[in-house]
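As given in Swiss-Prot:
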- Cys7 to Ala: Does not affect catalytic activity, but abolishes absorption at 300-500 nm (MUTAGEN)
- Cys10 to Ala: Does not affect catalytic activity, but abolishes absorption at 300-500 nm (MUTAGEN)
- Gln14 to Ala: Does not affect catalytic activity (MUTAGEN)
- Asn108 to Ala: Abolishes catalytic activity (MUTAGEN)
- Asp111 to Ala: Abolishes catalytic activity (MUTAGEN)
- Asp156 to Ala: Abolishes catalytic activity (MUTAGEN)
- Asp156, Asn157, Asp191: Mn(2+) binding site (BINDING)
- Glu160 to Ala: Strongly reduces catalytic activity (MUTAGEN)
- Cys264 to Ala: Does not affect catalytic activity, but abolishes absorption at 300-500 nm (MUTAGEN)
Amino acid sequence: MKVQYECLTCMANQCQRIVEMATQDMDIRRRAMILAAKLLAKEYNENAIPAIAGSLIFLELYKFLGNDDPFIEYKLKSEEMARKVADIIKRKLKLDFELAVKLAIIGNVIDFSVGFSPEDLEEEVEKMLKDKLYIDDSKELFEEVKRAENILYITDNVGEHYFDAILIEKIREISNAEVYIAGKEGPIINDATVEDLKRAGLEKLGKVISTGTRIVGVPLKLVSREFMEAFNKADVIIAKGQGNFETLSEINDSRIFFLLKAKCPAVARELKVPKGALVCMRNKFKL
């Protein structure tokens, strides 16, 4: 997905949040935002993909600010709340595959870029459980998972990965496939890293691998050899969240299923769904 007109202000707003989280020094904040403006002028162009352009800008800001993980407190709070809510859900609900898919999508609400507060998670989950998927290819996903030999599950945000675990557990119940679970090489906004996935125990559910990059989504020209091998041999690829949609949506590959909440107008418009819609969509480009 190429940048839309809203992406510029979204990136600028995220830069401001990063700066405010990283330092209280007003002069450093001012100079950091001047740098951000220069970086935006460089990276925001008609061929840019939002997730990639934003990541390159954010990582340069991290260097300037001397803070390699300004979202650490937000991520820890998200992790704590998500673990509790996921445990409650597993005790209260009778989970089948389709509900597990829905929960994995609902978990995608945990996102700093849209101003989500982790304290609201339980209430948001209860509310969204009543919603139907606007695009629902979960039956196709179920059939593909059943016959797959290799499955690649690409995670998105910290906290959300506890909801991913619910779906991966269901996948393992219906499939004997080798499951690869991918996280980021290092911190970028509130995305889940390999370290986050391992700390949450996802190694028990599959082989945890790194994308080989800190860029949001999975720009295939920048990923590791290990990730590319898992990607190439996968019979099913489950890609969580908007960043993965932005970087993979133009690839002509029907193995990919996008699971996300359309949290911004640009992504919603690209998907042809209302903002806020829950989506389980097989890649629209067919092999």
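Keep in mind that glycine also has a Cβ here, set from the backbone N, Cα and C atoms.
This is the original sequence, none of the listed changes applied.
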From mutagenesis positions Cys7, Cys10, Gln14, Asn108, Cys264, the one whose Cα lies nearest Asp191 (Mn(2+) binding site): Asn108
Neighbouring C-beta atoms (10 Å sphere around the C-beta of Gln14 (mutagenesis position)): 19
Winner by Cβ contact number (other Cβ atoms within 10 Å) across the recorded positions Asn108, Asn157: Asn157
Cα distance (Å, whole number) from Cys7 (mutagenesis position) to Gln14 (mutagenesis position): 10
Asn108 (mutagenesis position) as reference: those recorded positions from Cys7, Asp156, Asn157, Glu160, Cys264 with C-alpha within 10 Å of it: Asp156, Asn157, Glu160
Distance, Cys264 (mutagenesis position) to Asn157 (Mn(2+) binding site) (CA atoms, angstrom): 16
Pairwise Cα distance for Asp156 (mutagenesis position)/Cys264 (mutagenesis position) [Å, integer]: 16
Cα distance (Å, whole number) from Cys264 (mutagenesis position) to Glu160 (mutagenesis position): 18
Cys10 (mutagenesis position) versus Cys264 (mutagenesis position) - Cα distance in angstrom: 9
Nonlocal neighbours by CB distance (under 8 Å) for Cys7 (mutagenesis position), same chain, sequence gap 6 or more: Tyr44, Ala48, Pro50, Ala53, Gly54, Ala266
